Amino acid sequence: MLPLLLLPLLWGGSLQEKPVYELQVQKSVTVQEGLCVLVPCSFSYPWRSWYSSPPLYVYWFRDGEIPYYAEVVATNNPDRRVKPETQGRFRLLGDVQKKNCSLSIGDARMEDTGSYFFRVERGRDVKYSYQQNKLNLEVTALIEKPDIHFLEPLESGRPTRLSCSLPGSCEAGPPLTFSWTGNALSPLDPETTRSSELTLTPRPEDHGTNLTCQVKRQGAQVTTERTVQLNVSYAPQNLAISIFFRNGTGTALRILSNGMSVPIQEGQSLFLACTVDSNPPASLSWFREGKALNPSQTSMSGTLELPNIGAREGGEFTCRVQHPLGSQHLSFILSVQRSSSSCICVTEKQQGSWPLVLTLIRGALMGAGFLLTYGLTWIYYTRCGGPQQSRAERPG
């Protein structure tokens, strides 16, 4: 009697443990053409442990197809035919024994767009298609761009490794073909630019130029590319000083070497412009005879103003360049010369005393003339006795 009483309890326990047909999968999945996507999936089905253990087979089918006759898009059953167009691209991932039906779709194609359903088979008792939970796949045009990776900033003369990758791509399907283009790559072997990685030794002239990585999937008309602008750090170069006259029409002189002497007329006004090519921009400062000039005289752009230069304002002028990758300086001698009119000109104070000097000279000359006339007259009368003495000495 006891076994008969326990039988309903055992049946009740078995019924409670009996699973049902359930499928958990995304209803809608979108992937770009040429890329891949992983669709997580899990399932359950009724199965009793005292049954025999035939192999468990799972299948993914195109919607609308008859499971008994149609080719599958993915399965773990080696005896079932797989559609040629999905062979190797649609794959089951995970352990189906652990109820994992995840589907990997690689190298997605436009014709893959559509609905798919999952089916499970085990022996004669389990043959079920989960038609109530279908996967809707949409393949859109490729808009994803490659990623270009490298350590910034690039430094002139220092080799740097660059890599290009396409987000969303996977190993399934034909391999990717990479190609690099850009002015900075001209000295490289053309075969090097066919790899996803390359080593670049940038030059100063490469700063601001474009570098492009193009990715194409072999056998498919799917191409995408990304272009980046190179930021190359380089030490100061082409240091020069240009001299401008305030009332001039252009550059009066361009100094490219140290120690050059530049003559200039006293009273002229100049602008001195110090220029240098570097990245990042260098810090410029002006010195006269080794001493830093007042910041109010200079500007951030390296321009120095010298208004109405005096005779004592010449000397050695130096432009110094400070940069993380190196420093430079350039000097010249400013020789101030008196103008030709300064030899015959006097100051305003001196010009005011000229009338008095002329008056004194004029008075002195008049006095000297008077004294000379008086002296000659006195000598004449003294020696000759005058007119009366001359008449007395005449004979009767």
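Heads up, the Cβ atoms here are built off N, Cα and C, so glycines get one too.
Substitutions noted, but not modelled.
Within 10 Å of the C-beta atom of ARG119 (N-acetylneuraminate binding site) sit 19 other C-beta atoms, taking all shown protein chains into account. If you look up Swiss-Prot, you'll see ARG119 marked as N-acetylneuraminate binding site, on the strength of similarity to another entry.
Taken from Swiss-Prot, the feature domain 'Ig-like V-type' covers 19-136.
Averaged across the domain 'Ig-like C2-type 1' (146-229), the predicted model reaches a pLDDT of 86. The domain 'Ig-like C2-type 1' feature in Swiss-Prot is assigned to 146-229.
Under the heading domain 'Ig-like C2-type 2', Swiss-Prot lists 236-331.
Listed in Swiss-Prot is the mutagenesis experiment ARG362 to Ala, annotated as follows: Loss of interaction with TYROBP.
Broken down by DSSP into helix, strand and coil, the domain 'Ig-like C2-type 2' (236-331) contains 3 helix, 56 strand, 37 coil.
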